[in-house]
Amino acid sequence: RICYNHLGTKPPTTETCQEDSCYKNIWTFDNIIRRGCGCFTPRGDMPGPYCCESDKCNL
């Protein structure tokens, strides 16, 4: 899977991932959008990520 992995509004960059999904999430403590490989369960009051299963789907 190819996922975007840039922070916030930086120019898009990608990485090739072992996982079959990508995620995008806004972290509550700094309001920065993070992107990357896989999908995860948030801790505490952090909102859940947007997860998707196609190449470059997490822009």
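Positions of Cβ are set from backbone N, Cα and C atoms, glycine also.
Pulled from Swiss-Prot:
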MUTAGEN   Pro42 to Ala  No change in ability to inhibit ADP-induced platelet aggregation
MUTAGEN   Arg43 to His  This mutation alters integrin binding selectivity. It provokes 14-fold loss of ability to inhibit ADP-induced platelet aggregation, 3-fold loss of ability to inhibit A375 cell adhesion to fibrinogen, 8-fold loss of ability to inhibit HEL cell adhesion to fibrinogen
MUTAGEN   Arg43 to Gln  This mutation alters integrin binding selectivity. It provokes 33-fold loss of ability to inhibit ADP-induced platelet aggregation, 5-fold loss of ability to inhibit A375 cell adhesion to fibrinogen, and almost complete loss of ability to inhibit HEL cell adhesion to fibrinogen
MUTAGEN   Arg43 to Lys  This mutation alters integrin binding selectivity. It provokes 1.4-fold loss of ability to inhibit ADP-induced platelet aggregation, 6-fold loss of ability to inhibit A375 cell adhesion to fibrinogen and 8-fold loss of ability to inhibit HEL cell adhesion to fibrinogen
MUTAGEN   Arg43 to Ala  This mutation alters integrin binding selectivity. It provokes 95-fold loss of ability to inhibit ADP-induced platelet aggregation, 71-fold loss of ability to inhibit A375 cell adhesion to fibrinogen, and almost complete loss of ability to inhibit HEL cell adhesion to fibrinogen
MUTAGEN   Gly44 to Tyr  This mutation promotes selective inhibition of beta-1 integrin; provokes 1.2-fold loss of ability to inhibit ADP-induced platelet aggregation, 11-fold loss of ability to inhibit A375 cell adhesion to fibrinogen and 75-fold loss of ability to inhibit K562 cell adhesion to fibrinogen
MUTAGEN   Gly44 to Cys  This mutation promotes selective inhibition of beta-3 integrin; it provokes 1.8-fold loss of ability to inhibit ADP-induced platelet aggregation, 6-fold loss of ability to inhibit A375 cell adhesion to fibrinogen and 330-fold loss of ability to inhibit K562 cell adhesion to fibrinogen
MUTAGEN   Pro47 to Ala  No change in ability to inhibit ADP-induced platelet aggregation
MUTAGEN   Pro49 to Ala  No change in ability to inhibit ADP-induced platelet aggregation
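Separating the Cα atoms of Pro49 (mutagenesis position) and Pro42 (mutagenesis position) is a whole-number distance of 8 Å. The Cβ neighbour count for Arg43 (mutagenesis position), using a 10 Å radius over every protein chain in view, is 6. Fewest other C-beta atoms within 10 Å: among the mutagenesis positions Pro42, Gly44, Pro47, Pro49, that description fits Gly44.
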